Amino acid sequence: MSLLTEVETPIRNEWGCRCNDSSDSLVVAASIIGILHLILWILDRLFFKCIYRFFKHGLKRGPSTEGVPESMREEYRKEQQNAVDADDSHFVSIELE
């Protein structure tokens, strides 16, 4: 006898969804969490460079420059900009000639 004849097939009324109560609070909460997760994932993929630079450098503008000569301020600004530019070095820049 074949194994296929031994397998029980479900009857027609068991094919439907057993959880017909979609207004269950757990189902609603899971749906909301799933949608929020999807939105955050899409935003992360679109703006990952900005987001991670923000977390790395934060809102800090650096130490106070009160009483510091302008030449030293400019040197500090260049140094900070070079540090930010070095962070972008893992992106490949292709120039076509």
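These residue numbers are counts, starting from 1, taken along the chain as shown.
For all residues, glycine too, the Cβ spot is worked out from N, Cα and C.
In Swiss-Prot, a published natural variant is listed as Asp21 to Gly, annotated In strain: isolate A/Philippines/2/82/BS.
Ile39 (variant position) has a Cβ environment of 10 other Cβ atoms inside 10 Å. Secondary structure from DSSP puts Ile39 (variant position) in a helix. For Ile39 to Thr, Swiss-Prot lists a natural variant annotated as follows: In strain: isolate A/Philippines/2/82/BS.
Within its own chain, Phe54 (variant position) has no residue 6 or more apart in sequence whose C-beta sits under 8 angstroms from its own. According to Swiss-Prot, the naturally occurring change Phe54 to Arg is described as follows: In strain: isolate A/Philippines/2/82/BS.
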